[in-house]
Amino acid sequence: MRLDKFLKVSRLIKRRTLAKEVADQGRISINGNQAKASSDVKPGDELTVRFGQKLVTVQVNELKDTTKKEEAANMYTILKEEKLGE
């Protein structure tokens, strides 16, 4: 599954276009490598996303084309959250 689609379906990022912009700015990495919006995501991958002053690392649990809002958080596990610049 494409990175931008995963981020939107899992609701880590609200819109797919925003996920693409964030990836194009170099703020997302997959398993330590900088990722593009079109990069493939697989279960077991570790994603690191920089949201402003926060760095969030998650592990991909499962991939779904669509999901209910209540079940979206089951698609990933948060491994680490850290604040930057403090």
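Cβ coordinates come from backbone N, Cα and C, glycine included.
Residues as originally present; substitutions not included.
The domain 'S4 RNA-binding' annotation in Swiss-Prot covers 1-62 and is backed by sequence analysis. Looking only at the domain 'S4 RNA-binding' (1-62), the predicted model's pLDDT averages out at 95.
For the recorded site, Arg2 (mutagenesis position), the DSSP three-state label reads strand. Non-local neighbourhood of Arg2 (mutagenesis position): Ala37, Ser38, Ser39, Asp40, Val41, each in the same chain, at least six residues away, with C-beta under 8 Å from its C-beta. Recorded in Swiss-Prot as a mutagenesis result, Arg2 to Ala carries the remark: Synthetic growth defect with ssrA deletion, no longer associates with 50S ribosomal subunit.
Quoted from Swiss-Prot, the note on the mutagenesis of Arg11 to Ala is: No longer associates with 50S subunit. Synthetic growth defect with ssrA deletion; when associated with 68-AA-69. Following the DSSP three-state reduction, the secondary structure of Arg11 (mutagenesis position) is coil.
Quoting Swiss-Prot on the mutagenesis of Arg16 to Ala: Synthetic growth defect with ssrA deletion, loss of interaction with 50S subunit, loss of Ala tailing in vitro. Close to Arg16 (mutagenesis position) in the fold, though at least 6 residues off in sequence, lie Asp4, Lys5, Leu7, Lys8, each with a CB less than 8 Å from its CB. Under the three-state DSSP scheme, Arg16 (mutagenesis position) falls in the helix class.
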